[in-house]
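Colleague: Swiss-Prot feature annotations, pasted as is:
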type	residues	note
MUTAGEN	SER53 to Ala	80% loss of viral structural genes VP1, VP2 and VP3 expression
MUTAGEN	SER93 to Leu	80% loss of viral structural genes VP1, VP2 and VP3 expression
MUTAGEN	THR97 to Ala	Complete loss of VP1, VP2 and VP3 expression
MUTAGEN	PRO136 to Ala	Complete loss of VP1, VP2 and VP3 expression
MUTAGEN	THR137 to Ala	Complete loss of VP1, VP2 and VP3 expression
MUTAGEN	PRO147 to Ala	80% loss of viral structural genes VP1, VP2 and VP3 expression
Amino acid sequence: MSTPARDPNTAGTAALSPFSTPNHELRAPGPGEAHSPFTPTAAPGSQPAGSLSDPEDGPDPTFNFYIQGHRRRPYDRQNRFGKLESEIRETKSQLETLRQELKHLQADVDDLKETVYAAGTSTASTSVPPSQPNSPTPTATTPEASPAAPTTESTETTGPSVATNATEPSESRPAR
């Protein structure tokens, strides 16, 4: 008996790689067979693990990436950019709303400042601040000691003094 002749192209490859097979053993896997020697064989009548129709694993993501990816990318990009554009529009509208609220709040703050200012000027004109009492403070020099010094009694009136009005804000100040 003679042994079958081996293909000269594959002669010696078994010694180089433990995973190589002779050409006559290369064939498509049959039903129920594994696709490679590294995956376990499935039971007869069922799909191998990780196949496209496996209900537990869902569709194989590599299939979509390699086979259909070139057709889906432009749509995905448009969809992604459309979502980004809608988020930008929404953010701009929120920003504009916040700007309007800020303007209203600034107007309210200005109104409150005017109210406080008006209340402060009305009480300042009727009452004397504690830093400036009604009676003149005695100085170190008395009018008798230095007759050349002017007296404050001659310039004082019944209302607030001129010097007091100069330091306080006047009521005729224009409103903002």
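For all residues, glycine too, the Cβ spot is worked out from N, Cα and C.
What you see is the original sequence, not a version with the noted changes.
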Colleague: Suppose we draw a 10 Å sphere around the Cβ of THR97 (mutagenesis position). How many other Cβ atoms does it contain, all chains included?
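Modeller: For THR97 (mutagenesis position), the 10 Å Cβ neighbour count is 10.
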Colleague: Relative to the Cβ position of SER93 (mutagenesis position), how many further Cβ atoms are located within 10 Å?
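Modeller: Other Cβ atoms found within 10 Å: 10.
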